[in-house]
Amino acid sequence: MNKKVLTLSAVMASMLFGAAAHAADTRIGVTIYKYDDNFMSVVRKAIEQDAKAAPDVQLLMNDSQNDQSKQNDQIDVLLAKGVKALAINLVDPAAAGTVIEKARGQNVPVVFFNKEPSRKALDSYDKAYYVGTDSKESGIIQGDLIAKHWAANQGWDLNKDGQIQFVLLKGEPGHPDAEARTTYVIKELNDKGIKTEQLQLDTAMWDTAQAKDKMDAWLSGPNANKIEVVIANNDAMAMGAVEALKAHNKSSIPVFGVDALPEALALVKSGALAGTVLNDANNQAKATFDLAKNLADGKGAADGTNWKIDNKVVRVPYVGVDKDNLAEFSKK
C-alpha cells in the first residue's frame, strides 16, 4: 500500500513538474531601450499583459538603460538562456546588424519594435521583422491638427501676420521618429497654405524635465512674446512645455504632442494640451508579442492574427486626438 502511495506521489510529482516545465517552454527575450521612457513604459506593460494570456510563454524582460553595449550583453545572456525568439527595442537603430548576427548565430528569430532598423539590416536575415509606425504619418497628422485649430482660433495669431510663429521641441537627434515628425509637421502646414516661422528648435531628448527647462529658457528669452504655437515630437516633452507655460502665466499658448499617453489625454480634456496623436502602444505591443510568439513556435510570423506584414514590416496607424474625439480614446 505504502509503495503504491509512494509510486502515485512520484508520478503526480513528475506530472506536475512536467506541466510546470511545459507551462514555460516558450521563452521570449525582450529588451526595452529604457524603462523610464513614458511611451515605452506603456508598451512594456502591454507586452507583459499580452504574455499573461499565453501561459506557455515566459518573458525574459530587460531594461537596457539607454546603453547599447548593455543591450548587446543582455541579448548574449538571453540567447545563452535558450530563448526561442527575441523582441528588441533597440537603443541605437544602427546596432541592428550586430543584434541580427547574434540571433543568426543561434538561429533565433528577432522582432524589432518601435525603433526601426535599416532596410539593409532587415533584409540580411530571413527571420528578422519590424513592428512600428510610419514615422512621417505622425508629423502629417500633427500638422493637420494644428491647421484645424489654427483656422478655428483666430486669436492664436498674436501679431495678425497670418503665419504661425512656433517653437519646436525635438526628440533624440537622428531618431527616425524625431527627424520625420520635425520635418513633416511643418511640411504639412506649408502644404496646406499656412506660412510658418521657426522661432526656436532644440532637442529635449523625449524628456519632460529637459523640455520644461528648454521652454523656461525660451519663455525668458527675446522671442517669449512672439510664440504662438508649441510643437513637441512627443507627449512627454509637450507636458514639460505645459508646465513651463503655466509657470510663466502663458497657458493660453497651444501645445501639441504625439503619443496620446493617458496623462496627455487628461491634459487634452482640461484644455492644457490642444491636441496629440495616438501612437498606439497597445497594438504595437500586441503585434510585437504575436509575431514573436508565432516565430518562437515555428509558425509564420502573422499566422492566426490580423496583422498585415508588408516586406517584413507591420505598420500600426496613427490617429489625431483632440477634444472633438477624445471620448473614443479615454478609458471608460
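Every residue gets a Cβ built from N, Cα and C, even glycine.
Where a substitution is noted, the model still shows the residue that was there originally.
Annotated beta-D-galactose binding site per Swiss-Prot: Asp37, Asn114, His175, Asp177, Arg181, Asn234, Asp259, Asn279, in sequence order. Secondary structure at Asn114 (beta-D-galactose binding site), as computed by DSSP, is coil.
In this structure, Asp259 (beta-D-galactose binding site) is part of a beta strand by DSSP. Long-range neighbours of Asp259 (beta-D-galactose binding site) (same chain, six or more residues apart, CB within less than 8 Å of its CB): Asn38, Phe39, Asn234, Asp235, Ala236, Thr276, Val277, Leu278, Asn279, Ala281. Residues or ranges marked as beta-D-glucose binding site in Swiss-Prot: Asp37, Asn114, His175, Asp177, Arg181, Asn234, Asp259, Asn279.
What Swiss-Prot records for Asp157, Asn159, Asp161, Gln163, Gln165, Glu228 is Ca(2+) binding site. Taken residue by residue with DSSP, Asp161 (Ca(2+) binding site) is part of neither helix nor strand, so it is coil.
Remark: Gly97 (mutagenesis position) has Pro117, Ser118, Lys120, Ala121, Ser124 as non-local neighbours, by Cβ distance under 8 Å and separation of at least 6 in sequence. Looking at Swiss-Prot, the entry for mutagenesis of Gly97 to Asp says: Improductive interaction with trg.
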Taking only the binding-site residues Asp37, Asn114, His175, Asp177, Arg181, which one has a CA atom nearest to the CA atom of Asp157 (Ca(2+) binding site)? Arg181
Relative to the Cα of Gln165 (Ca(2+) binding site), which of the binding-site residues Asp37, Asn114, His175, Asp177, Arg181 has the closest Cα? Arg181
Within its own chain, what residues at least 6 apart in sequence put their Cβ under 8 Å from the Cβ of Gln163 (Ca(2+) binding site), listed in sequence order? Asp157, Ile194, Lys195, Thr196, Glu197
Compare the C-alpha of Asn159 (Ca(2+) binding site) with the C-alpha of each of the binding-site residues Asp37, Asn114, Asp177, Arg181, and give the closest one. Arg181
At 10 angstroms around each C-beta, which of the binding-site residues Asp37, Asp157, Asp161, Asp177, Glu228 has the fewest other C-beta atoms nearby? Asp161
